[in-house]
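Some notes on the structure that comes next.
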Amino acid sequence: MVLSADDKTNIKNCWGKIGGHGGEYGEEALQRMFAAFPTTKTYFSHIDVSPGSAQVKAHGKKVADALAKAADHVEDLPGALSTLSDLHAHKLRVDPVNFKFLSHCLLVTLACHHPGDFTPAMHASLDKFLASVSTVLTSKYR
């Protein structure tokens, strides 16, 4: 998916506003995903997925850190996410549909925390960005 100059600006602006809340938002998005799409819990059977779990907090931070890295390297998502793509494709074997579920939950979380900034243009830019990240993460599944 091609990100326009406006999309890239929106992505950078959004990630700038997230600041130190990335881990918190990542955890919240994961909890939303577990509640809305309970089958996603099967990929996390080795950890405690209950609300407030230290393990979900830690994974939420990993998600947020990976997305921050992607936002910082939006011109080269495949290069920035290559290791993570290998991990999800070859070791974790996460069903690609789960990236869509998490992307949706991330959008909801960001909209809840930044309603004034979550314009239709911002929504569209973030949706395209998350779809691009998902595409990169699933590119090595073939």
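Every residue, even glycine, has its Cβ placed from backbone N, Cα and C.
In the three-state DSSP scheme, H59 (O2 binding site) is classed as helix. For H59 (O2 binding site), the same-chain residues that are 6 or more apart in sequence and have a Cβ closer than 8 Å to its Cβ are G26, E27, L30, F44, I47. Marked as O2 binding site by Swiss-Prot on the basis of sequence analysis: H59.
The heme b binding site annotation in Swiss-Prot covers H88 and is backed by sequence analysis. When secondary structure is read from DSSP and collapsed to three states, H88 (heme b binding site) falls in the helix class.
Using DSSP to sort the residues of the domain 'Globin' (2-142) gives these counts of helix, strand and coil: 113 helix, 0 strand, 28 coil. Sequence annotations record features per position, and here Swiss-Prot assigns domain 'Globin' to 2-142.
Record note (Swiss-Prot) on the natural variant D6 to A: In alpha-2.
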Let me check the 10 A CB neighbour count of H88 (heme b binding site). How many other CB atoms are there?
20
Residues near D6 (variant position) in space but at least six apart in sequence (CB under 8 A):
A121, S125
